[in-house]
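Asker: Per Swiss-Prot, the features are:
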| type | residues | note |
| --- | --- | --- |
| MUTAGEN | CYS29 to Ala | Abolishes ubiquitination and stabilization of RNF187; when associated with A-32 |
| MUTAGEN | CYS32 to Ala | Abolishes ubiquitination and stabilization of RNF187; when associated with A-29 |
| MUTAGEN | TRP57 to Ala | Abolishes ubiquitination and stabilization of RNF187 |
| MUTAGEN | SER107 to Ala | Abolishes phosphorylation by RPS6KA5/MSK1. Reduced ubiquitination activity towards RNF187 |
| BINDING | CYS130, HIS133, CYS152, HIS158 | Zn(2+) binding site |
| DOMAIN | 324-511 | domain 'B30.2/SPRY' |
| MUTAGEN | ASN383 to Ala | Complete loss of substrate binding |
| MUTAGEN | ARG385 to Ala | Complete loss of substrate binding |
| MUTAGEN | LEU423 to Ala | Complete loss of interaction with GYG1 |
| MUTAGEN | PHE426 to Ala | Complete loss of substrate binding |
Amino acid sequence: MAAVGPRTGPGTGAEALALAAELQGEATCSICLELFREPVSVECGHSFCRACIGRCWERPGAGSVGAATRAPPFPLPCPQCREPARPSQLRPNRQLAAVATLLRRFSLPAAAPGEHGSQAAAARAAAARCGQHGEPFKLYCQDDGRAICVVCDRAREHREHAVLPLDEAVQEAKELLESRLRVLKKELEDCEVFRSTEKKESKELLKQMAAEQEKVGAEFQALRAFLVEQEGRLLGRLEELSREVAQKQNENLAQLGVEITQLSKLSSQIQETAQKPDLDFLQEFKSTLSRCSNVPGPKPTTVSSEMKNKVWNVSLKTFVLKGMLKKFKEDLRGELEKEEKVELTLDPDTANPRLILSLDLKGVRLGERAQDLPNHPCRFDTNTRVLASCGFSSGRHHWEVEVGSKDGWAFGVARESVRRKGLTPFTPEEGVWALQLNGGQYWAVTSPERSPLSCGHLSRVRVALDLEVGAVSFYAVEDMRHLYTFRVNFQERVFPLFSVCSTGTYLRIWP
């Protein structure tokens, strides 16, 4: 019977090799990456070769015992964790030295090809070391934005730089990326909500446009039917007059034909009587003359006396119709083309220093404190107001303003000469015609007292400026409900005006 001895085999050898490799890693200096030689421990607990840490701390002769006595009194950073450590408190680690000595007596077998990784792993390992000093990257220079080794850290190049342990730098970078990721996710959610809202609003607008197309088609169809009807009536009247003229003409011609026949016959009889001998002539003379006296004179009704009057009346209607249609076409074209919407932006040179304008110069809100801005002659230095970049002196224009739900805003138009310096009232006398939200109430800023407006919550308001008739009107965009109209005799160019006097609200030119 064979004796049973300790189990050996490939598995047992591999495990022993792995344990030996792990033990060798624990007995390896993190600076020189070799087995410890005269290991010493610092106050944080990490251990290094005495010569290695001496080089890191730039202590000439640190490898000798006498050099330790000349250690500086101030703490220096641990090469591995950056915790402060006093060089005078270095302690020899005899147990670690004994382990390193034992490991030197054994040599681990060379790894078989492919057994401990690939060329890619070797390349990664090489990339994890400093190309200048051959030391592993354990630190991160925040000023240069790159990984460095403990020897680089003590070099003059990095002496004044902010340096972190590599794991802390990685953690900080991950936290920063996570915070950015949270912001991006929030922006993504906002974009998704905006896209959904945009789709919904676009769908509603398309539906509304389809309804408007049907209305326009129906209105023009009704207009065409009306014009065809009136055309038929007028042409029918002209045809009726033509028949009357023709009938009257036929009647007159028939009557004239009878009378002409009678007169021709009588004329022939007179001529025959005149050719007879004297005695016969005298005997028939009286009867012939009597027949001439009994013949009625021609009294036909002329065409022009009655018909010309009727035709003139129809011609007058045609003339009036032509003028009315011309005016109708001009008015219709003018109504369809008037009040073209204008694209506005805010003028930064007019903005009060406390007002903060959006990057696209469409929105404005009130900041906590005044900004350091140039003292431009057009700038409002006291009133928190800003004008649009373009003004108007003629025509019809409109724009829309998105308004905040809280108190502290006003907008409308102001004349170009409105005072920019000092505190000035918000009144028509000062050249300002505006709508306002104050004290939870919407107001038309009239004079001497403001006019309260009876309207529900406003989110967007249309301003319609008609310089031809002298009017500034405000409408709730949701249902185009009329809010108020100022009647103004404009004498100069006017500019859209915006004012925000509370940090809790805003105004924005829409869209």
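Cβ coordinates are placed from backbone N, Cα and C, and glycine is handled just like the others.
For all the noted positions, this structure keeps the original residue and models no substitution.
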Asker: Within the chain of CYS32 (mutagenesis position), which residues six or more apart in sequence place their C-beta under 8 angstroms from its C-beta?
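Answerer: Sequence-distant Cβ neighbours: CYS49, CYS52, GLU135.
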Asker: Note down the number of other Cβ atoms within 10 Å of the Cβ of ASN383 (mutagenesis position), including every protein chain shown.
Answerer: 20
Asker: Relative to the Cα of LEU423 (mutagenesis position), which of the binding-site residues CYS130, HIS133, CYS152, HIS158 has the closest Cα?
Answerer: HIS158
Asker: Tell me, how many other CB atoms lie within 10 A of the CB of PHE426 (mutagenesis position), whichever protein chain they belong to?
Answerer: 21
Asker: Looking at the binding-site residues CYS130, HIS133, CYS152, HIS158, which has the shortest Cα distance to PHE426 (mutagenesis position)?
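Answerer: In terms of Cα distance, PHE426 (mutagenesis position) lies closest to HIS158.
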Asker: List nothing but the one residue from CYS152, LEU423 whose Cβ has the fewest other Cβ atoms within 10 Å; the candidates are the recorded positions.
Answerer: LEU423
Asker: Have a look at the recorded positions (HIS133, ARG385) and report the one with the fewest Cβ neighbours inside 10 Å.
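Answerer: Comparing Cβ neighbour counts within 10 Å for the recorded positions HIS133, ARG385 gives HIS133.
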Asker: Excluding CYS130, HIS133, CYS152, HIS158, please set out which residues of the same chain place their CB within 8 Å of the center of the CB atoms of the Zn(2+) site, keeping sequence order.
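Answerer: Same chain, not in CYS130, HIS133, CYS152, HIS158, Cβ within 8 Å: GLN132, GLU135, ILE148, CYS149, VAL150, VAL151, ASP153, ALA155.
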Asker: Can you give me the same-chain residues 6 or more apart in sequence from TRP57 (mutagenesis position) with a CB-CB distance under 8 Å?
Answerer: LEU76, PRO87, ARG154
Asker: Taking every protein chain shown into account, which of the recorded positions CYS29, CYS130 has the largest tally of Cβ atoms within 10 Å of its Cβ?
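Answerer: Compared across CYS29, CYS130, the most Cβ atoms within 10 Å surround CYS29.
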Asker: Would you mind listing, in sequence order, the residues at least six apart from HIS158 (Zn(2+) binding site) in the same chain with a Cβ closer than 8 Å to its Cβ?
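Answerer: Result: CYS141, ASP143, ASP144, ILE148, CYS152.
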Asker: Restricting the comparison to the mutagenesis positions CYS29, ASN383, ARG385, which residue's C-alpha is spatially nearest the C-alpha of CYS130 (Zn(2+) binding site)?
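Answerer: Minimum Cα distance from CYS130 (Zn(2+) binding site) across CYS29, ASN383, ARG385 lands on CYS29.
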Asker: Could you give the Cα-Cα distance between ASN383 (mutagenesis position) and HIS133 (Zn(2+) binding site), in whole Å?
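Answerer: Answer for this pair: 65 Å between alpha carbons.
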Asker: What does the structure give for the C-alpha distance between CYS29 (mutagenesis position) and HIS133 (Zn(2+) binding site)? Integer Å is fine.
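Answerer: With the alpha carbons as reference points, the distance is 15 Å.
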